[in-house]
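Working notes for the structure below.
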Amino acid sequence: MSTKLILSFSLCLMVLSCSAQAAQLWPWRKGQDSRPHHGHQQFQQQCDIQRLTASEPSRRVRSEAGVTEIWDHNTPEFRCTGFVAVRYVIQPGGLLLPSYSNAPYITFVEQGRGVQGVVIPGCPETFQSDSEYPQSQRGQHSRESESQESSRGDQHQKIFRVREGDVIPSPAGVVQWTHNDGDQDLISVTLLDANSFHNQLDENVRSFFLAGQSQQGREERRSQQQTREEGGDRQSRESDDVEALIGANILSGFQDEILHELFRDVDRETISKLRGENDQRGFIVQAQDLKLRVPEDSEEGYERQRGDRKRDERGSGRSNGLEQAFCNLKFRQNVNRPSHADVFNPRAGRINTVNSNNLPILEFLQLSAQHVVLYKNAIIGPRWNLNAHSALYVTRGEGRVQVVGDEGKSVFDDNVQRGQILVVPQGFAVVVKAGRQGLEWVELKNNDNAITSPIAGRTSVLRAIPVEVLANSYDISTEEAYKLKNGRQEVEVFRPFQSRYEKEEEKERERFSIV
């Protein structure tokens, strides 16, 4: 009897141990956190939104090889949704230094191409380069370790190619860096979710850099202190937020002796540079001789499979599968490919969606994105988000947007253009009409499977309601209710209304094009 009890107790301990390892290796898991969602508690009184604004960045922080642009997230819509928006402009050859945040985020590449690195705690270094270093740069290693190092080359975690139209997610606390190896500026916009349950701090988003230093950041801190002394509450709060987003080199706070003891093979000068002393380059620096071997799309799957086989050959059969599940996650999905459109109307435009179905990591981050392309004068909506807030970032063209809130009043009715962000809270109905040059935008949302409900069209809510119910709801005849219900046969994206003259003109053009 005692033997059975001991065996049962041992099995329970083993299960608990494996569960703890899984939780430790995968801290971004989707879960219903037991603690109250601090964002909803603190911001619910700030969601009484009477007016929305389409805004551009309010702060610019210059670095040696680029600019960091920050939106004012103290406006009612930003505070309500918990969104924080940042745009990075990296010049050719520029390197956005390694950093992490206390909140998950999703990035959209608006322009250019580059290389992205992701560092996941506990995952192996499955990538290697052909770089060779002289012995003096390797430190005092044994001959055996030197021979192993020279045979392997430089090893590191995964890197991948990024280009225009890519959506790149990042969990809280995971280090990422970006290098522009193209011939034009690499521009990306990032949306951080301060209300995420992954953020264990307050409603502020913080950036933590592993290198560099920002002279402008020091100036912001001095300006912040002066603002506090002058009693400017809003300006002081905005300065606090900007300082947190600009971040600082976390190594600069450690003493030289501690760092020298940790990194024993480096000299005092290197320790000083680790701490960013006298470094005025900012957090986007000009990289020197940065040659990275990046697998192209067709190679990435092969490299991943080869890495799995190598680990199996080294005896990784003892693995419980956690490494394969977590370390091989995909961190990129392109939403700018017409052939992958989820909704397409040849006369109106298209919608591409990236969510947890085609990018599984988004399930754990509770984020997703849509890329919408509208042709000349085309219309989308009215529609609303059932389970998410959204931030619309305009990438091309111009158009008119109308948003209606819960009081049945318009909270936004204006034109939008490239570079602007419009935050739309959950449930607010939106209609967008493109201008003469068309309109393109990306919608970043705080749900991994955000659902929209259109009011018009073949998949609309009105289409799903019986004609008699519509007739009584709007006090109209059943004939008019039928027309209302079935007037549009398109799905979500609608071609513009055409007069009889315009229709005849279009038919004439089609006839000549066929001839």
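Keep in mind that glycine also has a Cβ here, set from the backbone N, Cα and C atoms.
From a predicted model like this one, the values you see are computed outputs, not experimental measurements.
The domain 'Cupin type-1 1' annotation in Swiss-Prot covers 52-272.
The average pLDDT the prediction assigns to the domain 'Cupin type-1 2' (333-482) is 96. Sequence annotations record features per position, and here Swiss-Prot assigns domain 'Cupin type-1 2' to 333-482.
Swiss-Prot documents R161 to A as a published mutagenesis change and attaches the note Decreased IgE-binding to the wild-type epitope 97-L--A-172. Taken residue by residue with DSSP, R161 (mutagenesis position) is part of a strand.
One entry in Swiss-Prot concerns the mutagenesis experiment R163 to A. Its note says: Significantly decreased IgE-binding to the wild-type epitope 97-L--A-172. Over all protein chains present, the Cβ of R163 (mutagenesis position) has 16 other Cβ atoms lying within 10 Å.
Listed in sequence order, F108, V109, R332, Q333, N334, V335 are the same-chain residues at least 6 apart in sequence whose CB falls under 8 Å from the CB of D166 (mutagenesis position). For the mutagenesis experiment D166 to A, the note given by Swiss-Prot reads: Decreased IgE-binding to the wild-type epitope 97-L--A-172.
Mapped onto three states, the DSSP output places L359 (mutagenesis position) in coil. Counting every protein chain shown, the number of other Cβ atoms lying within 10 Å of the Cβ of L359 (mutagenesis position) is 24. While the structure shown retains the original residue, Swiss-Prot records the mutagenesis experiment L359 to R with this note: Decreased IgE-binding to the wild-type epitope 347-R--N-387.
Applying an 8 A CB threshold to same-chain residues 6+ apart, the list for L362 (mutagenesis position) reads I106, P169, V354, N355, S356, S368, D448. As a published mutagenesis entry, L362 to R appears in Swiss-Prot alongside the note: Significantly decreased IgE-binding to the wild-type epitope 347-R--N-387.
DSSP assigns L367 (mutagenesis position) to coil in the three-state reduction, outside any helix or strand. Cβ neighbour count for L367 (mutagenesis position) (all protein chains, 10 Å cutoff from its Cβ): 30. Swiss-Prot documents L367 to R as a published mutagenesis change and attaches the note Significantly decreased IgE-binding to the wild-type epitope 347-R--N-387.
Per Swiss-Prot, mutagenesis V372 to R is noted as: Decreased IgE-binding to the wild-type epitope 347-R--N-387. Under DSSP, V372 (mutagenesis position) is assigned to a strand (E or B) in the three-state scheme.
Here Swiss-Prot notes a mutagenesis experiment, L374 to R, with the remark: Significantly decreased IgE-binding to the wild-type epitope 347-R--N-387.
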Counting other Cβ atoms within 10 Å of each Cβ, which of the mutagenesis positions V372, L374 scores lowest?
V372
Inter-residue Cα distance where the pair is R163 (mutagenesis position) and V372 (mutagenesis position), in Å:
18
Just to verify a number: CA distance, L359 (mutagenesis position) to L367 (mutagenesis position), in angstrom, no decimals.
10
Could you give me three numbers for the domain 'Cupin type-1 2' (333-482), the DSSP helix, strand and coil residue counts?
20 helix, 72 strand, 58 coil
Roughly how many Å lie between the Cα atoms of R163 (mutagenesis position) and L367 (mutagenesis position), rounded to a whole value?
20
Cα separation, L367 (mutagenesis position) to R161 (mutagenesis position) (Å, whole number):
21
